[in-house]
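Per Swiss-Prot, these features apply:
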type	residues	note
BINDING	Cys13, Cys16, Cys29, Cys32	Zn(2+) binding site
MUTAGEN	His14 to Ala	Impaired interaction with BAG6
MUTAGEN	Phe36 to Ala	Impaired interaction with BAG6
Amino acid sequence: MAEASPHPGRYFCHCCSVEIVPRLPDYICPRCESGFIEELPEETRSTENGSAPSTAPTDQSRPPLEHVDQHLFTLPQGYGQFAFGIFDDSFEIPTFPPGAQADDGRDPESRRERDHPSRHRYGARQPRARLTTRRATGRHEGVPTLEGIIQQLVNGIITPATIPSLGPWGVLHSNPMDYAWGANGLDAIITQLLNQFENTGPPPADKEKIQALPTVPVTEEHVGSGLECPVCKDDYALGERVRQLPCNHLFHDGCIVPWLEQHDSCPVCRKSLTGQNTATNPPGLTGVSFSSSSSSSSSSSPSNENATSNS
């Protein structure tokens, strides 16, 4: 609470965001009756002729982030949240007093106190963005403006080389649209990756070889061993006609033919109709070894091989 004085002077109410004359002796705002007020520096109270300065900020004295929300929320979908994310506590945007060209030699602390009402005025109206303004005494070449940052953000050309002073932005090394934004961004990337591997398996089997596959009946030995179709997992019935591959694995005709029309390989051991092991050197994946998966696949259904070898 400020000390009582004969002349209270001008104060700034942080609740109303206006300059006021406090109500004595409690030093509260006469508008909202709040005690959250701050005494303004002497040089901002009045001019030499005694006239009170206007509280309406000019275009030059207006904080540079006065309308930052309007700029950010007019960006394309997804960019607004992205732009707010880069403005953290370590990001500073310089502000310049009108007509200032050189350092006036005053203490930096006094300059911060002089500009304190403007910063609080902006902070009371824009509580969402955590922004820090830095006072400078002259405009320097190469310092980015807010309008320039927003424009480059829309154009997608911001890189660490164009704005080297933006530390948090350094994690982006390409167009922001190349990154996954939002809930559907990761799903789109996974779908794209899966589509790239869709046609990397064995090519379709030759139709003549598919038609030439022998059809054999299911025997009592097959039924007794609990033999089932590796595709649909249904048990074979006695006397049922099934297709036999060169690797001696048995399948239902409706299960194996559609598979062979897309992949020239056995679903169990990965051998093609010509006897080649497609799991060891699959087309499109040269240099990748699948020997362990091949051996495990071959040993996964010993009953199928034993049963067919005895047929």
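The backbone N, Cα and C atoms fix where each Cβ goes, glycine too.
Original residues only.
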Residue among recorded positions Cys29, Cys32, Phe36 with Cα closest to the Cα of His14 (mutagenesis position): Phe36
Those residues of the chain, 6+ apart, with a Cβ under 8 Å from that of Phe36 (mutagenesis position): Cys13, His14, Cys15, Cys29
8 Å Cβ shell about Cys13, Cys16, Cys29, Cys32 centroid, Zn(2+) site members excluded: His14, Cys15, Val18, Ile20, Pro30, Arg31, Glu33, Ser34, Phe36, Ile37
Sequence-distant neighbours of Cys16 (Zn(2+) binding site) in its chain (C-beta under 8 A, six or more apart): Cys29, Arg31, Cys32, Ser34
Residue with minimal Cβ packing [other Cβ atoms within 10 Å] among the binding-site residues Cys13, Cys29, Cys32: Cys32
Structural state of Cys13 (Zn(2+) binding site), classified by DSSP into three states: strand
Cβ atoms near His14 (mutagenesis position) (within 10 Å, other residues, all chains): 18
